[in-house]
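**Student:** Just passing along the structure, written as structure tokens.
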Amino acid sequence: MPISMELPVFSTLRVPLFSRLALLPTFGVPFSSLGATTRLNCTSRKARRICVMCLVRDSAPIETCERAGEDGSDEFIEVLVIGSRKESIMDSCLDSPFPSLPLRFWSISKDSSGGLVLQQRLNHQDNALKTMNPIELLQSRPRAFILVASAGYGSDQVEAINILSAVRSGGNLAVAVLLKPFSFEGRKRLEEVNELARKLQQHTNFCIDIDIEVLLQKDLVTLDEALRNANNAVSMAINAASALISGMHGNFIDVMHKDLKELEGSEVKTILESYKEAKVGFGVGHNLKTSILRAIYDCPFFRPGLKDLNAIICIVASSVPLQKKDVKTILRTFRQTMEYTGDIIVSTVHEPDLEPKVRVTTFFILSSSEVETSNKGNIFSGLVPFVLNIFTRYRSQLQKETNIGLGETPVSIKDSADSTDVKTSNQNIEEFEIDSEDLLEVSENGDDSEYPLKEGEPSRNSRLDLKDENVEDFGAIQREPIANWSMDQGYQIEQKWQADSGDTAVLSLGIVNLPVGVRPSKKLNSNLSVASQLSRKADSREESFFNPNGSTKDSSDTASTLLSEKYADFTKQRNLSARASSMLEAERDSSKRWSPILEMQYRGGLFKGRCQGGLPEGKGRLVLGDGSIYDGMWHNGKRSGLGTFYFKNGDVFQGTWREDLIHGKGWFYFHKGDRWFANFWKGKASGEGRFYSKSGEIFFGHFKDGWRHGQFLCIDLDGTRYSETWDDGVLIDRKQVDAGD
């Protein structure tokens, strides 16, 4: 029976991804084209080509490994996990669908006498506890030792480093997997992990770095989803190193215009020792080309344009057994997709339990501790334009395949570079760019920010232009203080626009008041010590823009003249349905009937975009009479899919819609710099959410029908943590908690 697959948390992935699939990433292979011996002996400084490695294996039953272990013919690969997330990491690794790998998982604990011992973590069915002295573990001469470390490891690092040092000095491979903390966990924990990384450089052969902060920066994901993705990435790295080190699988080198050559196990070890760092990217598709594109563009762990790049490693997993001729087919497909002609090291992973016709591609980006100083002939200079080139070329193709897979109608609308300009009163609004990429991509450049940002927080100055090679994009909705945005056309108009109480109310949204999810009751927190604190926060936000009628009372003759002709006779049609009136407008102008992009009056505003049957369908923008703007996808005349709503006071919502209501995951960017991410159900926040205040405070918790409900975790600017209990928007209790709780 095929293993069930579930969608990953990456926002642009559409094909199911096996949530616990431990893909087998391999490691860098520096070589020249002279011969196998020269390839393996050259240093990373001499490497001048991109390497792509895959792994070919047939899954062996678990009994095979057990018999090998009993005979002593196959040593175990020991995995030691330390840090505050060790339990969840080991749970994820033990749920891996690759039981044939000779892995044993350990944690550090104390025995009855107070001495340190290693406690083995077994699968969920086996409740027996097995312990071992670290000296006994070293005497068993493990083939390799893998340390997985997250923040909060405490004194466990001392024993872990001692074991790593002993394993490496004994001639075996010592590998480290570092899981960096989220930025909201505080600078202290980040410095803690960085300090451990510096120590491990002296005691390990190879280190895999996993920065989980990018999960929250680049994707519309909850904290729980981000943690699961981070654990899956750790499991992938562990299984990859284990598969290579165990020697259970064949590895092949492919040189252009030559046959494949198989690598020996000792050669693989030499290869692994030649690099110091690696980063990961992976994707899933129903064909090899799509999975490769998604591994490059959709995985937040991989960023196109990395400068410390020495080699790329590709692993392709499928449910059908692949032979040597199939490996050549993969090579040919890879070269055609990536337009790459260099030497390649290639194979695949055979996993019978994987869903049929599913291809899982994993990239590993490897770098060396030695930094290249010359740009001439450097692999960096050759790779960055290469990645940017294929990025521009295949992004539209990937979006098209995704839309077809979802049953959406692909729409192609001509782009316009002047989409955000507002013309004078005697001109119409210029044709603007209606592209779903505007809903997905933002710039990372935020040096001009009006408000200071923490390290690692994304920012934005303007929308991306895919033709600009200096701009990076990672295919997911990003978030940043709204003060950094260059507003689209209509924003300057709405600042002085006189509110129109007509049909605009049908599509306009009410302004969200801060703090979010809190009932405006005078009795709120009257008996709590934090009453003054909440009152202070509320007072700081008592400005006119929270009043729906506050910021739009002053009218502008210029703004009124600009769109007066567009709205002159629309009030006469209010007795007609929206569909009938829009069809009449389309028929009155014969020149517009044959245009793929229509401009018409629609439900109290000016719509410009794709239409079908007189109703918006596809991509389009609606400028409402009160100055608010919706820019995004439409279906049957209603907002559906990805879209951005610009409030008349400067706030912005960016996320998913259904039947004219916010439905799904989305971000609110308040124009004062606060940010709020939440899951929405029919227009109301429901489920997990998080709030980032401009002052640096962070709130995590759950919402119910738009109100805070249940437990909330609050982290102040100085790192102090508070646990709050809310009941339908009313604060019940608040107490300080320890950082380790």
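Here the Cβ of each residue, glycine as well, is placed from N, Cα and C on the backbone.
Keep in mind the model shows the original residues, not the substituted ones.
G632 to A appears in Swiss-Prot as a published mutagenesis result, with the remark: Impaired interaction with CDP1/PARC6; when associated with A-641; A-643; A-655; A-664 and A-666. Quoted from Swiss-Prot, the note on the mutagenesis of G641 to A is: Impaired interaction with CDP1/PARC6; when associated with A-632; A-643; A-655; A-664 and A-666. Quoted from Swiss-Prot, the note attached to the mutagenesis of G643 to A states: Impaired interaction with CDP1/PARC6; when associated with A-632; A-641; A-655; A-664 and A-666. Record note (Swiss-Prot), mutagenesis G655 to A: Impaired interaction with CDP1/PARC6; when associated with A-632; A-641; A-643; A-664 and A-666. The unchanged residue is displayed. Per Swiss-Prot, mutagenesis G664 to A is noted as: Impaired interaction with CDP1/PARC6; when associated with A-632; A-641; A-643; A-655 and A-666. For the mutagenesis of G666 to A, Swiss-Prot gives this note: Impaired interaction with CDP1/PARC6; when associated with A-632; A-641; A-643; A-655 and A-664. The structure shown keeps the original residue.
Could you place these features in context, so I can see how deep they sit and what lies close by?
**Tutor:** G632 (mutagenesis position) carries a strand DSSP state (E or B). A 10 Å cutoff on Cβ-Cβ distances gives G632 (mutagenesis position) a total of 24 other Cβ atoms nearby, all chains included.
Within 10 Å of the C-beta atom of G641 (mutagenesis position) sit 19 other C-beta atoms, taking all shown protein chains into account.
There are 24 other Cβ atoms within 10 Å of the Cβ belonging to G643 (mutagenesis position).
For G655 (mutagenesis position), other Cβ atoms within 10 Å of its Cβ number 23.
Sequence-distant neighbours of G664 (mutagenesis position): residues of the same chain at least 6 apart with a C-beta under 8 Å from its C-beta are G655, T656, W657, R658, N679, F680.
G666 (mutagenesis position) is surrounded by 23 other CB atoms, counting those within 10 A of its CB over all protein chains shown. G666 (mutagenesis position) carries a strand DSSP state (E or B).
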**Student:** Between G643 (mutagenesis position) and G632 (mutagenesis position), find the distance joining the two CA atoms and give it rounded to the nearest Å.
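**Tutor:** About 4 Å separate the Cα atoms of these two residues.
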**Student:** If one measures from the C-alpha of G632 (mutagenesis position) to the C-alpha of G666 (mutagenesis position), what distance in angstrom results, rounded to a whole number?
**Tutor:** 13
**Student:** Rounded to the nearest angstrom, how far is the Cα of G666 (mutagenesis position) from the Cα of G641 (mutagenesis position)?
**Tutor:** 11
